[in-house]
Amino acid sequence: MSLKFDFSNLFEPNISGGLTDEDVKSVEEKVTSAVRNFVENTPDFAKLDRSWIDSVKSLEDWIINFDTVVVLGIGGSGLGNLALHYSLRPLNWNEMTREERNGYARVFVVDNVDPDLMSSVLDRIDPKTTLFNVISKSGSTAEVMATYSIARGILEAYGLDPREHMLITTDPEKGFLRKLVKEEGFRSLEVPPGVGGRFSVLTPVGLLSAMAEGIDIDELHEGAKDAFEKSMKENILENPAAMIALTHYLYLNKGKSISVMMAYSNRMIYLVDWYRQLWAESLGKRYNLKGEEVFTGQTPVKALGATDQHSQIQLYNEGPNDKVITFLRVENFDREIVIPETGRAELSYLARKKLSELLLAEQTGTEEALRENNRPNMRVTFDGLTPYNVGQFFAYYEAATAFMGYLLEINPFDQPGVELGKKITFALMGREGYTYEIKERSKKVIIE
């Protein structure tokens, strides 16, 4: 079954101040042009090259020997792997025995240089049965170079050959990591040159860890393929990605500068984190394609249902009406728990109901309350968390991001706003060729 998108609560008369047919007509031609551009100049991420799967599967006989895979990556290299792991494996996967995992690997993702995070992962692994997947497209990402150095040092301290416990995923031609592969003989996978990190989850960047923990990567690609095909339809009513872009573009022009994605499943929360990077880094731009200052973008916010009904929904219902809210809903959970009869009349309404019934009722109630308060919202329904459905989700939102970039007349595939911070970091850490002097603040406000 495909994902189902319900955009009804974004439109008049379902909410006051919602989108109208006239609003849609005003940008329909531009959206159609965005779709045609996507078809005629299909981005590499949407081509789903078969070699991506084949290159990963060529390592399967080697990978199956490891009890644990530790991904060392940040940004898209980390978030894509986390999204796959949490959405398509049980939440307690890494606590299961190898037998309970049917021989597949545990997967940990170190996506930060927080020493507590790195230590907590190292404390839980046996280097002798661990593979470190070092991922950096540039081959020089400071955070990944640091964690690579630590992991290599540990392997060498155990008397292990790093080449037998490390897999490097990087650019096919350039960068420090590719140089390492050529000089020292590490096994490697390629990050496609035309695919940016935040669009790379369906490439070897994400596929390796997915295969290692038993996720059907062919089914993942099949879902994405079908979604990309629908994303090439010019009829907006048959194209979920185009409708996502159209509605969010119109609402951005109406002052809705925040995009909330609220997942009603703990397993989907890293899908939301993945979306946050995709939407923020792709669309938050100072300049348009003409070089004019526009300072555009829509701030993505993460929420978890029902948890955040008790922290954020008050604001969403009665605070500034500056948000478009997307619900992620799962109809069928992998496991169920029935609430028992307690004998108390006050709790009888819960007796013999499934926990999932309560969770889905809370999603419906939250959605309806927002509609009553004229807060625009939409829903994406998964019949279950399967590789096919998750592949669709990735593809639809990647296509929607490309369409949104076209509508905003910006480049959704670069990220110039992150470069200065990187350069300053390199300078502070003493990297050759980088200098930066932090200026003394003329006014200081410091409280201890």
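Cβ coordinates are placed from backbone N, Cα and C, and glycine is handled just like the others.
So that you can see what the record holds, here are the features copied from Swiss-Prot:
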- Glu281: active site, proton donor (ACT_SITE)
- His310: active site (ACT_SITE)
- Lys422: active site (ACT_SITE)
- Glu281 to Ala or Ser: Loss of activity (MUTAGEN)
- His310 to Ala: 200-fold decrease in catalytic efficiency. Loss of activity; when associated with A-422 (MUTAGEN)
- Gln415 to Ala: 300-fold decrease in catalytic efficiency (MUTAGEN)
- Lys422 to Ala: 300-fold decrease in catalytic efficiency. Loss of activity; when associated with A-310 (MUTAGEN)
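Location within the structure of each feature annotated in Swiss-Prot.
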{"residue": "Glu281", "record": "mutagenesis position", "Cβ within 10 Å": "23"}
{"residue": "His310", "record": "mutagenesis position", "Cβ within 10 Å": "8"}
{"residue": "Gln415", "record": "mutagenesis position", "Cβ within 10 Å": "18"}
{"residue": "Lys422", "record": "mutagenesis position", "Cβ within 10 Å": "14"}
For this session: Would you kindly give the Cα-Cα distance separating Gln415 (mutagenesis position) and Glu281 (mutagenesis position), rounded to the nearest Å?
Result: 6
For this session: Tell me whether Glu281 (mutagenesis position) sits in a helix, a strand or coil according to DSSP.
Result: helix
Exercise. Which whole-number value in Å describes the distance between the Cα atoms of Lys422 (mutagenesis position) and Gln415 (mutagenesis position)?
Worked result: 12
For this session: Taking only the Cα atoms, work out how far His310 (mutagenesis position) lies from Gln415 (mutagenesis position), in Å, as a whole number.
Result: 35
